[in-house]
Amino acid sequence: MPTHSLNQKRSLLYPSIDNGSVPDSSFLSQSFRDTNDIHLLSARLASVEVDPETLPSNSPETNDDVSNYDYMSISSYQRAHSLASTSRNDFNYRPSEINETRPLLPEREEHSSQLPPAQNQVLPFQSLNAPSKKLRGRISLSKIYQFFFDDKGPILFILNIPAVIIGLLLNILDALSYGLILFPISDPLFKNLGADGLAIYYVSCVVSQLVYSLGGSFFKGSVGSEMIEVIPFFHQIAFTILNRVGEDNPKSVIATTILAYCLSSILTGLVFFILGILRLGRLIEFFPRHILLGCIGGVGSFLVLTAVEVSSRLEGSVSFNWASLSALFQPMTFAKWSIPLFLSSALEFAQQRWPHPFLIPSFFVIAPAIFYVLVWAIPGMSLEYLRETGWVFSSTETNVPWYHFYSLFSLRDTDWSALLATVPEMCALTFFGILHVPINVPALAISLGLDFVDTDKELIAHGVSNTLSGAVGSIQNYMTYTNSLMFIRSGGNNRLAGIMLALATVALLVIGPGIIAYIPVWTVGCLIYLLGIELLKESLWDPIGITTKIEYFTICAIVFTMTVVDFVVGIVIGIIMACVFFVIQASSRSALRGIYSGGIVRSTVRRPMNQQRFLNEIGRQIQVCKLSGFLFFGTINGVEKNIAGLIEELNVSNNPLRFLIIDFSLVNGADFSVVQAFLRIRRMLATMNVQLCVCGLDETRSSFKTLTTMCFGGDDNCGCQVFEDVNSSLEYCENMLLDDYDVYRTKLLHKAGYSHTLAVPGKHKQNISMAETFSPSPRHDLLRQVAMSSVKAETKELSKFEKYAKYEQPFPLLMQVFGEITTKREDFWLGLCPFFKKAFLRKGDLLWRKGDTPSKLVILETGMVKASYQMDRESLSENITCLCVVGELPFFSKTCYNATVVAELDSAVWILDREGWETMLKSSDKAEVIENEMLYLTLKMTRDKFNVFTNFALNLYR
């Protein structure tokens with residue numbers, strides 16, 4: 001029965017190692033501990049090429065007895081010399097500092113402080129105007145003066161007047177657009193609340209303007225106003241309360257409605273404040289942009305319908321039925337709502353053709369003036385007649401003081417059950433309101449050329465302004481992008497200008513809403529039309545060609561639902577559709593990043609030539625499946641189908657799969673459905689006798705813990721092996737193939753009469769019995785065929801190696817390493833042997849560090865060394881087994897070592913140092929031939945190594 005566990009195989013290969021000496025900490029740590037065993041197996045498999053009985057010691061300096069070496073456990077060499085007692089041709093190696101006991105941070109050295117006194121230093125990010133400890137808490141009048149006047153003095157009052165006029169005009173226009181329709185004035189119950197809506201709007205503007213201008217906002221000239229997108233939610237709240245309370249109790253309806261408005265502002269402010277305090281400003285950016293566009297489109301359609309209602313002066317709201325449509329197309333009514341629609345469309349076209357910031361304000365200043373000139377010029381036309389016919393607002397609607405809306409509050413008349421029924425609308429209003437700050441703040445910063453703005457600070461400012469606004473009986477507000485940009489560019493980029501604008505707005509509030517009685521209805525309708533058209537254009541026209549078809553369909557669905565059904569329902573449907581389409585899109589992208597053959601992608605272990613030749617042929621039995629992204633029910637089924645298809649395809653091609661490696665290094669997480677899928681995959685592979693190896697699992701993640709425990713851990717794991725990285729997985733699979741190859745190779749060489757050539761006697765007794773138990777199968781037939789092909793190529797050189805065995809080292813070693821690739825005869829290499837010196841390395845001994853001057857190259861006779869390549873962000877290690885050369889490219893090219901090399905096991909090595917190399921060239925009359933041959937061999941070996949690293953990096957690390 002084959003051994004599936006690496007610890008079980010280790011007990012057969014190395015009986016002297018106690019598997020229970022290391023305490024278990026977790027399943028993954030147990031599997032990672034097998035990595036050292038994999039390296040031992042790589043070294044043992046490579047050491048097959050060295051026969052201690054036929055390859056005697058090299059020189060009288062090192063009278064090494066071969067019997068001192070225990071080849072069953074390479075880590076237990078008995079050496080005659082330590083490196084501390086070598087001759088001048090040997091090198092002093094220091095114990096490696098790269099081990100488990102080395103601290104991550106060096107010990108802090110004590111130095112005398114040479115720094116100047118702390119009070120004379122300016123610390124980073126420390127304000128130059130920060131008060132000293134003695135003056136902390138005092139209010140400096142000079143700083144207040146600097147805060148408001150910016151070193152310009154009292155003349156700043158005069159300089160700010162144009163900007164204040166522009167800001168005040170914008171507030172008036174917004175009041176007519178937003179404030180006048182704060183309540184659904186088309187309904188008879190709310191018909192007379194237009195003036196109160198204006199007053200509430202102005203109070204909200206004043207509160208937000210004071211908060212921003214007194215230091216709440218980073219922008220000195222920011223302008224606060226009501227958010228037009230909240231109007232539909234306010235109307236929804238009003239109608240919800242009206243339906244719950246009934247039309248027969250108007251006082252309770254109005255009291256409950258206005259209280260709900262204030263509570264929604266407080267709720268919005270608290271959410272803003274909490275997000276800012278917790279520094280979660282970027283959290284809002286994760287909300288899908290196309291859902292926001294759909295909501296904006298829904299608001300735009302609502303504003304268009306509201307403009308029709310306000311302009312037509314019909315009782316009730318516009319409905320999609322025959323009675324409402326027939327009333328709208330009465331001649332006089334049609335003229336009332338079609339004229340502002342035509343003007344707003346023409347104004348939108350003009351704005352696209354001539355995008356000047358003062359175009360719209362100028363129109364709404366000049367157009368009413370022209371209107372009144374025409375009224376005065378037309379005989380028989382009077383203002384009272386226009387009010388009676390609905391062309392100008394009635395004076396009865398505005399004959400109230402500005403503070404009248406406070407009289408509408410009444411806790412006694414408030415219907416608390418109806419108020420609770422509006423909580424969903426409040427939450428939707430809050431949710432929609434907080435989406436605009438992370439959009440407007442960066443947009444304004446870019447327009448003003450500012451590099452950095454603290455969004456969290458702006459959220460806190462919005463939290464304060466909205467909470468205060470709700471506390472004083474007003475509604476939501478935010479920093480408007482358009483108004484702020486026009487105000488700043490008009491010269492209002494200072495905090496004094498914001499204070500002056502707030503005071504001017506207070507004056508406008510105190511004057512009262514009587515001015516409304518002189519405003520044409522079509523002016524307000526044109527404003528509302530213009531806003532609605534712009535929002536519809538932003539949501540339905542601008543995304544064409546930018547968004548995907550699915551996203552655009554979602555936008556249209558949200559707009560339609562908000563227009564026909566309900567605003568809250570529209571938002572919910574949009575979120576549901578976004579989630580569904582996200583699952584569909586995520587499922588369409590395969591989580592399987594790629595499938596790579598082990599014949600192309602190899603581990604970074606440097607092995608002898610014949611083993612590399614064998615792995616190039618048999619490596620197809622190893623397949624690496626690299627996964628990426630988040631694994632969930634939508635993607636894991638595709639992975640399962642691909643794995644089943646891969647196995648079937650390889651079986652049909654007479655190249656059956658033996659090892660499947662699944663790499664999780666690029667996987668972010670997994671849900672529970674993935675666990676069930678991998679249980680099925682594991683059972684399928686076990687049925688087909690395919691070894692499953694997984695790597696890259698992050699034990700710190702809860703989803704991976706569940707996956708590891710249920711699928712790859714426990715006693716019933718179907719022989720699954722877990723490794724730290726894909727390199728260790730590949731090394732393990734290659735070692736298993738090489739271990740079987742070693743068995744076939746020994747038997748084939750024995751039949752061919754080479755039983756004592758290069759094999760170690762008595763080493764494979766256990767393995768032969770294990771190999772003989774293999775049942776005939778296509779994968780083992782392929783293994784035998786490749787082994788026979790490799791051994792056939794190898795036997796061509798075996799007769800030479802038998803001849804070389806009678807020579808002293810390092811000549812046999814040099815011929816084994818370079819014999820297959822060199823173009824020179826034996827006498828060439830015999831002449832080089834005296835310049836190589838033998839040395840012994842203990843485990844952990846340091847050969848050289850990265851960046852050191854290249855002073856030697858090393859040929860491994862036994863054991864293994866590890867080369868660590870450390871880049872800026874990534875690191876890669878290469879295990880180098882015996883019969884391999886180390887450091888040849890830096891040595892001959894005279895460039896610094898590019899890796900740190902440490903003895904991974906006790907090793908016997910042959911060293912050619914710089915002094916020996918130069919002596920070799922000086923003492924030979926064929927120095928140029930020697931140099932060219934060594935450079936040729938170096939380039940050839942580097943090419944093979946480069947191919948391995950390139951395939952590994954491009955396929956598995958991309």
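Please read every residue number as a count from 1 along the shown chain.
Cβ atoms are placed via backbone N, Cα and C, with glycine included.
These numbers come from a predicted model, not from an experiment.
The domain 'STAS' annotation in Swiss-Prot covers 612-733. For the domain 'STAS' (612-733), the DSSP counts in helix, strand and coil order read 62 helix, 30 strand, 30 coil.
Sequence-distant neighbours of Asp174 (mutagenesis position) (same chain, six or more apart, CB under 8 Å from its CB) are Tyr201, Ser225, Glu226, Asn483, listed in sequence order. In the three-state DSSP scheme, Asp174 (mutagenesis position) falls into the helix class. Under its mutagenesis entries, Swiss-Prot includes Asp174 to Ala with the note: Disrupts activity.
In the predicted structure, the domain 'STAS' (612-733) carries a mean pLDDT of 83.
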